[in-house]
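The next block holds one structure in the form of structure tokens; read it before the comments.
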Amino acid sequence: MTKFKLLLAGSLVAIVSMGLLASNINEREKERVALNKTAHSQGIEGKAMSEEWARYYPRQFDSWKKTKESDNITDMLKEKPALVVAWAGYPFSKDYNAPRGHYYALQDNINTLRTGAPVDGKTGPLPSACWTCKSPDVPRIIEQDGELEYFTGKWAKYGDEIVNTIGCYNCHDDKSAELKSKVPYLDRGLSAAGFKTFAESTHQEKRSLVCAQCHVEYYFKKTEWKDDKGVDKTAMVVTLPWSKGISTEQMEAYYDEINFADWTHGISKTPMLKAQHPDWELYKTGIHGQKGVSCADCHMPYTQEGAVKYSDHKVGNPLDNMDKSCMNCHRESEQKLKDIVKQKFERKEFLQDIAFDNIGKAHLETGKAMELGATDAELKEIRTHIRHAQWRADMAIAGHGSFFHAPEEVLRLLASGNEEAQKARIKLVKVLAKYGAIDYVAPDFETKEKAQKLAKVDMEAFIAEKLKFKQTLEQEWKKQAIAKGRLNPESLKGVDEKSSYYDKTKK
């Protein structure tokens, strides 16, 4: 009898356990189906607002919100004062920070001193193109107004429309959630370079190409056009300089051939190039790019929640999530891998400091030669060396992760940039000697303050103008966007606490 009772009890436990397991499996299957359920066939209303995607993709949305955790402001001009001299006469000499989480991308664009202090939609220093990589409202407006109209006018033109930070609609189709390129210039660039278009690419390739919508080198191409009313307009169209190839020297040759310059240097009067964020181009030269590892494999690794597998949308440093990002392929310890990365970074830092020290001194020595009477003809070759030196060195550092993505290429570019700067300085010795200044020593630029004084950057004035803008026009933009249903006010929480010139978290 006792044996029977034990057998019966055991059977009941097994039956209940199987029932619970079956129930759990069914619940997980429901979760999986719900997670993979696509949006409404007509698309998501309010598609530029990532909050509207949360009902279909709650896990992805919740993980995306965690990009808010990457909130540190690192003032790169304070860390590397030589950059101020390198960018004299250009907005980057005022303000340049290391990137934060995508949660802050749009607000950081609004806050930076580079975008100026417009008083209405027709004023300010920069074109509307400067919103392009910051918001899912950009593809919405391109669809709404047309590409050329979007690229026409000032940055402030769309201040009350471009109000949502980088999110779902930048990379996904709102009807199917499939990866999709949202900016026409990417396919034009890929075709010019001889690559497959986005649509022709494999899914694995698309997991990097959606990043290449923004993490690439580009310039603003002046484009004349007529609107529907026959009015002549000028658009500043984002263009990828890839028709000769995607290497640094091939892009350099492209720019030289069309005599393009982003600006004329404030000290040396050199026609300069500013590298943007060429992460994709440099990644393609590195071992991960060559082996077909995608950006998302490391920066958005797959994660498991019950029966559900999904891509972690907390885009960030893979070293913060090594068990999912690195250890699927690597067999070394986490600490050993971190030590390798640290070594790569230190080598980059060493060569960067040498290269930009020589570049800064070349600018200052050229400025001195001009002051003494040197002619443009005497300085032509010198300025070409400076232009190429800074372009190559800037390409090495403008993508903050390039030291890891392509360490050999980064060191090569910094060495090449340093060599070009030294060529300029050797020729400058002769020019300075001719004008009686053979003993000239360039002033030091060891701090941000010293460098900005040399670059004639009036920080107090720029900050005062910006703070006034933030108290006036920026507030109007947000009020209008909320009133018109373009912006969820919840998305503003904690987004504007810090910049390089204020910190509201400190009493």
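Cβ from N, Cα, C; glycine included.
Keep in mind the model shows the original residues, not the substituted ones.
The feature heme c 3 binding site is assigned by Swiss-Prot to HIS102, CYS211, CYS214, HIS215, with a large-scale study or a structure entry given as support. DSSP assigns CYS214 (heme c 3 binding site) to coil in the three-state reduction, placing it in neither a helix nor a strand. Residues within less than 8 Å, Cβ to Cβ, of CYS214 (heme c 3 binding site) and separated from it by at least 6 positions along the same chain comprise THR132, CYS133, HIS277.
DSSP classifies CYS133 (heme c 1 binding site) as coil under the three-state reduction. Taken from Swiss-Prot, the feature heme c 1 binding site covers CYS130, CYS133, LYS134.
As annotated by Swiss-Prot, heme c 2 binding site applies to CYS168, CYS171, HIS172, HIS313. Under DSSP, CYS171 (heme c 2 binding site) is assigned to coil, being neither helix nor strand in the three-state scheme.
TYR218 (mutagenesis position): 22 other CB atoms within 10 A of its CB, across all protein chains. For the published mutagenesis TYR218 to Phe, Swiss-Prot gives the following note: Reduces nitrite reductase activity by over 99%, but does not decrease the low sulfite reductase activity.
Positions annotated as substrate binding site by Swiss-Prot: TYR218, HIS277.
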Cα-nearest neighbour of TYR218 (mutagenesis position) within the listed binding-site residues, CYS130, CYS168, CYS211: CYS130
Enumerate same-chain residues with a sequence separation of six or more from CYS130 (heme c 1 binding site) and a Cβ-Cβ distance below 8 A; give 'none' if the list is empty. ASN109, THR115, TRP155
Highest Cβ count within 10 Å among the binding-site residues CYS133, CYS168, CYS171, CYS211: which residue is it? CYS168
Other than its own, how many Cβ atoms are within 10 Å of the Cβ belonging to HIS102 (heme c 3 binding site)? 22
State which of the following binding-site residues has the fewest other Cβ atoms within 10 Å around its Cβ: HIS277, HIS313. HIS277
Same-chain neighbours of the heme c 1 site, Cβ within 8 Å of the mean position of the Cβ atoms of CYS130, CYS133, LYS134 and not counting those residues, run in sequence order as ALA105, ASN109, ALA129, TRP131, THR132, SER135, VAL138, CYS214
